[in-house]
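S.K.: Marked as active site, proton acceptor by Swiss-Prot: ASP216. As annotated by Swiss-Prot, ATP binding site applies to ILE99, GLY100, ARG101, GLY102, ALA103, PHE104, GLY105, GLU106, VAL107, LYS122, with the evidence given as sequence analysis. The annotation domain 'Protein kinase' is assigned in Swiss-Prot to 93-394 on the grounds of sequence analysis. As annotated by Swiss-Prot, domain 'AGC-kinase C-terminal' applies to 395-463. In Swiss-Prot, the entry for mutagenesis LYS122 to Ala states: Loss of catalytic activity; increases microtubule sliding (in vitro). The structure shown retains the original residue. Quoted from Swiss-Prot for the published mutagenesis SER292 to Ala: Excessive dendritic branching. Quoting Swiss-Prot on the mutagenesis of THR453 to Glu: Constitutively active kinase; reduces microtubule sliding to similar levels of wild-type (in vitro). For the mutagenesis result THR453 to Ala, the note given in Swiss-Prot is Excessive dendritic branching.
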Amino acid sequence: MMSSRTQDADGASIRFSDHTLDKATKAKVTLENYYSNLVTQYGERKQRLAKLEAQLKDESLSEAQRQEKRLQHAQKETEYLRLKRLRLGVEDFEALKVIGRGAFGEVRLVQKKDTGHVYAMKVLRKADMLEKEQVAHVRAERDVLVEADHQWVVKMYYSFQDPVNLYLIMEFLPGGDMMTLLMKKDTLSEEGTQFYISETALAIDSIHKLGFIHRDIKPDNLLLDARGHLKLSDFGLCTGLKKSHRTDFYRDLSQAKPSDFIGTCASLSCSPMDSKRRAESWKRNRRALAYSTVGTPDYIAPEVFLQTGYGPACDWWSLGVIMYEMLMGYPPFCSDNPQDTYRKVMNWRETLIFPPEIPISEEAKETIINFCCEADRRLGSQRGLEDLKSVPFFRGVDWEHIRERPAAIPVEVRSIDDTSNFDEFPDVSLEIPSAPIPQGGEIAKDWVFINYTYKRFEVRNLE
């Protein structure tokens, strides 16, 4: 057994086992989280009360009516505290269908047994998170979903855990994801592209204002609600869970010389059949890439691979890649394997080409070029969304009310649990995946998941 040494007041050496050190760390983290939560909860209550008082000032109510609303608010706060004390578990939900699958977990459509409300449940295996050193990414996912409480981010209602798994209970968006929509369509019109790129830009800008960088903007993570409007998902989780999102996966490729690749580039002559075959090949392999542990680096900005630091501008690069895919039918750097895609991304000055047989406007082309360029001059890198508002391609966009308008492509939803816009997983059991409960020392690091549990205040209205 490993141990660590320290000294007592007299200078004598004291040896502590790793088991003792882990227990001490767990106690320290538990206490820190307890008092941190008290401060956070107090601040949240003050914010909710301040919001109520601001609303009361704007309403023409008598003092008696205002007092009644204050009493109702106090009752809601009391009920929320009671709800937070209730222990939530996987047994409180009935699994209806598997609607998503990744390298280390799955997403299920579930129904809460006591209320009948339908949610999307993401299940992540703790052992995988520890083994792959993904705890920080899992924590980022949970923390961003807690903080980003607005219309452009998928809403999380609960998070909890058991000895084996972590669970995120989120709103179910029946429209599916942008990847599925793009696979159904050959290409989108420029009007449709303008709509979805505008909504994605608003979503990206909203999380940047909160101080977060998504780092994994791609069609898979753009979800559509029942009206066809867009929301962002998978914050910090997919970035890193897949090998392709870890720089060391490509480190052995970084020695490749540009000249090694330019010859390959030259061989990709853009004849009509080439573009058509590339689109067909991309769609044929896209689904498998989404579910694999390898994934694809198609949407990742070059500076993310360089290990020289990156900022919010990397998300705007990804938006340019998605815009290209919407108009062309495939992303600009797609290849037969991730290694070649990586080389194309790193040599974007030579590889970002627009095949003449797929005509797009000069305004669209210029916008893509200004997204997929050097980070310091990239569209969105200076003033965020404000950079886009003066771009000709976005002329006519009602940035303030776009979500209130009809979506570019209507979504057909027949019921609250309609999953027709999702893949079928007939070979996957509905039973929540489990693993042997860790034994002995294996459970020692479970303290890293302390404070994972969460219940949203608004969920009180659903109970």
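Just so you know, glycine gets a Cβ as well, placed from its N, Cα and C.
Where a substitution is noted, the model still shows the residue that was there originally.
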S.K.: Do you know offhand how many angstrom separate ILE99 (ATP binding site) and LYS122 (mutagenesis position) by C-alpha?
M.R.: 10
S.K.: What average pLDDT is reported by the model for the domain 'AGC-kinase C-terminal' (395-463)?
M.R.: 76
S.K.: Which one of the recorded positions (ARG101, LYS122) has its C-beta surrounded by the most other C-beta atoms within 10 angstroms?
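M.R.: Counting every other Cβ within 10 Å of each candidate, the maximum falls on LYS122.
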S.K.: Rounded to the nearest Å, what's the C-alpha distance separating VAL107 (ATP binding site) and the residue listed as 'active site, proton acceptor'? Just drop the number here, would you?
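M.R.: That comes out at 18 Å between the alpha carbons.
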S.K.: Taking the Cβ of GLY105 (ATP binding site) as centre, how many other Cβ atoms lie within 10 Å?
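M.R.: Within a 10 Å radius of the Cβ of GLY105 (ATP binding site) lie 21 other Cβ atoms.
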S.K.: Do any of LYS122, ASP216, THR453 (recorded positions) have a CA within 10 A of ARG101 (ATP binding site), and if so which?
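M.R.: So the list is LYS122.
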S.K.: Just counting, how many other CB atoms are there within 10 A of the CB of the residue listed as 'active site, proton acceptor'?
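M.R.: Cβ-Cβ neighbours of the residue listed as 'active site, proton acceptor' within 10 Å number 27.
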S.K.: Nearest to GLY105 (ATP binding site) by Cα, among LYS122, ASP216, THR453 (recorded positions)?
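M.R.: That would be LYS122, the closest of LYS122, ASP216, THR453 to GLY105 (ATP binding site).
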S.K.: Return only the integer: C-alpha distance in Å from LYS122 (mutagenesis position) to THR453 (mutagenesis position).
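M.R.: Here the two Cα atoms are 14 Å apart.
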S.K.: Could you tell me the C-alpha distance between THR453 (mutagenesis position) and the residue listed as 'active site, proton acceptor' in angstrom, no decimals?
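M.R.: Rounded to a whole number, the Cα-Cα distance is 24 Å.
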S.K.: Provide the number of Cβ atoms within 10 Å of the Cβ of THR453 (mutagenesis position), excluding the reference atom itself.
M.R.: 16
